[in-house]
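S.K.: Input: one structure, supplied below.
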Amino acid sequence: MFCDSFAFAQVMSCFGCFGGSERSRHSPNPYDDDTYSHDSGETSNPGGDDEEGEEEEEVEELSRSKRSEEILKCKLQNGLVCRQFPVKETNKLTRGEDEDGNKTINEFVRERKIGSGSYGKVVLYRSTVDDKHYAIKAFHKSHLSRLRVAPSETAMGDVLREVMIMKTLEHPNIVNLIEVIDDPEFDDFYMVLEYVDGKWAYDDSGPPGALGEITARKYLRDVVAGLMYLHAHNVIHGDIKPDNLLVTSTGRVKIGDFSVSQVFKDDDDQLRRSPGTPVFTAPECCLGITYSGRSADTWAVGVTLYCMILGQYPFLGDTLQDTYDKIVHNPLIIPEGLNPRLRDLIEGLLCKDPNQRMTLKAVAEHPWITGEDGAISEYCCWCKRKAEEEEDQNHS
């Protein structure tokens, strides 16, 4: 999944708004322990819910997480996954060293650590089977089981849900899960992910820290394509932000980190509490009211675009509460002289009213997005191809 120093935030780290970027408490990328989350001890909700209301929220969110897990288990048990090849599941772990003294797990040879977070670490390994590199997220099950992310939920639940979600998905703009290694005799748990060894197609036009329109358009097209696929499969990412977008050597963007994602049975994507990164949080999420997960993801796309174009956050306060207040109440400021089509797109994505906010379908067809490449077409995914093949067979 991970590439060395190729998160958007690191590319733009020369600009102050990214140098002090706040991490979601779940996010292992860019690998530092989190410093600014919903559980920071500050008031996280301008609506000011009382303790009874917070308890009700907790029960509701726990129920939502359990429903996500039940939906995912049902999909996996019945083969309802959008993957041509299933994720490999390995229940036997063998540790050792190669002839050069490098540590090994099964057929993977350790090369170097490429990151760490509050849950575990990410290490670059090379496979002796295909000689390819893989990014392996390593966890200790005992640590995850003790680590509370909510009064009734542990980090182990987050990781297992992330694994189940990634087992059901396959898309060129989404990081691919290759294998899960979970030996009951060991405390270790491994997620083997594709390694994105990319170089930035960085265009230094525009303000310091920004990417410029050409690169931003290219990247945003990939983000929208991947997110449209997720939403079509009833998956809400929940934490779209530059840190979770990785770029390949060919300039393709891949969405990663599904640790706070949720799955729905149908179009009912209503959520109550946002576990994502505060500065990317939609206004309705700040108010402690029920909101649409899809619409909140779309707002986060808007914040990401704003960052890519202008090199700063649209709303940022000195404290968590101040940030939420600005997201809810402050007007959106866009500098004069910006491309009118780009301005229109940013305003549509960052519309505070979720009912008036631009949809991803509208974004895919927006003039600034289409440019010379045309509208973003719907991806013909594995489950869609399979359904079409079955339909053709029934007609033949």
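Keep in mind that glycine also has a Cβ here, set from the backbone N, Cα and C atoms.
According to Swiss-Prot, the protein has these features:
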{"type": "ACT_SITE", "residues": "ASP239", "note": "active site, proton acceptor"}
{"type": "BINDING", "residues": "ILE114, GLY115, SER116, GLY117, SER118, TYR119, GLY120, LYS121, VAL122, LYS137", "note": "ATP binding site"}
{"type": "DOMAIN", "residues": "108-369", "note": "domain 'Protein kinase'"}
{"type": "MUTAGEN", "residues": "LYS137 to Ala", "note": "Abolishes autophosphorylation"}
S.K.: Where does SER118 (ATP binding site) sit in the DSSP three-state scheme?
M.R.: coil
S.K.: Mind computing the max CA-CA distance among ILE114, GLY115, SER116, GLY117, SER118, TYR119, GLY120, LYS121, VAL122, LYS137, which the record assigns to ATP binding, rounded to whole Å?
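M.R.: The two farthest binding residues have Cα atoms 14 Å apart.
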S.K.: Reported as an integer number of Å, what is the Cα distance between SER118 (ATP binding site) and ASP239 (active site, proton acceptor)?
M.R.: 16
S.K.: In whole Å, how far is LYS137 (mutagenesis position) from ILE114 (ATP binding site) when you measure between their Cα atoms?
M.R.: 10
S.K.: State the count of C-beta atoms found within 10 angstroms of the C-beta of VAL122 (ATP binding site), not counting that atom itself.
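M.R.: That number is 22.
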S.K.: Measuring Cα to Cα, how many Å separate GLY120 (ATP binding site) from ASP239 (active site, proton acceptor)?
M.R.: 19
S.K.: Spatial neighbours of LYS137 (mutagenesis position) among the recorded positions SER116, VAL122, ASP239, defined as Cα within 10 A: which are they?
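M.R.: Checking each Cα against LYS137 (mutagenesis position), the hits are SER116, VAL122.
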S.K.: Determine, from DSSP, whether LYS137 (mutagenesis position) sits in helix, strand or coil.
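M.R.: Assignment for LYS137 (mutagenesis position) reads strand.
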S.K.: Across all chains shown, how many C-beta atoms besides its own are within 10 angstroms of the C-beta of LYS137 (mutagenesis position)?
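M.R.: Its Cβ has 24 other Cβ atoms within 10 Å.
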S.K.: What is the interatomic distance between the Cα atoms of VAL122 (ATP binding site) and the residue listed as 'active site, proton acceptor', given in whole Å?
M.R.: 19
